[in-house]
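Visitor: Before I ask anything, let me first share the structure, which is written out below as structure tokens.
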Amino acid sequence: MSNETNCTLDFEQSVELFKEYNLFITAFLLFLTIILQYGYATRSKFIYILKMIVLWCFWPLNIAVGVISCIYPPNTGGLVAAIILTVFACLSFVGYWIQSIRLFKRCRSWWSFNPESNAVGSILLTNGQQCNFAIESVPTVLSPIIKNGFLYCEGQWLAKCEPDHLPKDIFVCTPDRRNIYRMVQKYTGDQSGNKKRFATFVYAKQSVDTGELESVATGGSSLYT
């Protein structure tokens with residue numbers, strides 16, 4: 001007699017297993033749906049951070065499953081496919097960390113490790129505060145606004161701010177470039193004429209270099225003139 005045990009599930013066992021864990025599966029899928037659908041920095045920072053954590057977990061999970069597939073391949077063809085996919089997952093994960101670390105060295109912001117983007121916007125206020133925000137791509141124009149004394153850019157709340165705190169230049173950093181935006185227009189005041197209550201600023205892309213924000217912050221007061 002064979003001592004091997006058949007570990008495969010038949011249809012009825014699969015149905016029973018689903019019935020037993022269907023509540024957990026429903027809750028898990030609902031959690032993923034909410035995270036992926038509503039996880040935007042402009043809506044809720046908390047849900048957005050949860051979304052980032054979920055995305056971070058996907059790469060190690062893919063690598064782990066790939067390694068298991070290499071250890072227990074269904075056949076020779078499956079082994080080759082598992083090796084290729086696992087190597088691709090490992091290279092992609094390493095590439096993500098390399099690019100994120102390069103971006104972090106350039107702008108010193110934890111947004112550098114955002115798996116959705118390889119760009120970070122930075123506004124160095126004249127009061128010494130640095131405001132960083134997530135941005136999906138390098139735009140041609142940036143339009144930060146001040147509403148009720150709070151600074152917003154790309155729909156994201158950044159800091160408590162007054163109109164005269166905005167600098168002449170703001171930046172969007174990528175792993176290999178620093179994009180410089182210069183203020184070209186400024187509108188202050190609301191319908192009541194209160195210039196501190198509402199303000200709109202227009203920054204146009206001026207130049208591109210390979211500098212870091214730290215060199216700008218310590219380079220003198222010319223940035224704020």
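Using the three backbone atoms N, Cα and C, a Cβ is placed for every residue, glycine included.
Here the original residues are kept at every noted site.
Quick paste from Swiss-Prot:
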VARIANT   Ser2 to Ala  In strain: Isolate AR/6386/97
VARIANT   Leu17 to Phe  In strain: Isolate AR/6386/97
VARIANT   Ile34 to Met  In strain: Isolate GA/5381/99
VARIANT   Lys45 to Arg  In strain: Isolate MN/6370/97
VARIANT   Phe46 to Ile  In strain: Isolate GA/5381/99
VARIANT   Ile53 to Val  In strain: Isolate AR/6386/97, Isolate GA/5381/99, Isolate GA/5658/99 and Isolate KS/5425/99
VARIANT   Asn62 to Ile  In strain: Isolate KS/5425/99
VARIANT   Ile101 to Cys  In strain: Isolate IL/2831/98
VARIANT   Arg108 to Lys  In strain: Isolate IL/2831/98
VARIANT   Asn132 to Ser  In strain: Isolate MN/6370/97
VARIANT   Thr140 to Met  In strain: Isolate AR/6386/97, Isolate IL/2831/98, Isolate GA/5381/99, Isolate GA/5658/99, Isolate KS/5425/99 and Isolate MN/6370/97
VARIANT   Phe150 to Val  In strain: Isolate AR/6386/97, Isolate GA/5658/99, Isolate IL/2831/98, Isolate KS/5425/99 and Isolate MN/6370/97
Visitor: Looking only at Cβ atoms, how many others are within 10 Å of the one on Leu17 (variant position)?
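Guide: A 10 Å sphere around the Cβ of Leu17 (variant position) contains 11 other Cβ atoms.
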Visitor: For Leu17 (variant position), identify the closest of the variant positions Lys45, Ile53, Asn132, Thr140, judging by Cα separation.
Guide: Ile53
Visitor: Please work out which residue of Phe46, Phe150 has the most C-beta neighbours within 10 angstroms of its C-beta, and give that one of the variant positions.
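Guide: Ranked by Cβ atoms within 10 Å, first place goes to Phe150.
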Visitor: Between C-alpha atoms, which of these variant positions comes nearest to Phe150 (variant position): Lys45, Phe46, Asn62, Arg108, Thr140?
Guide: Lys45
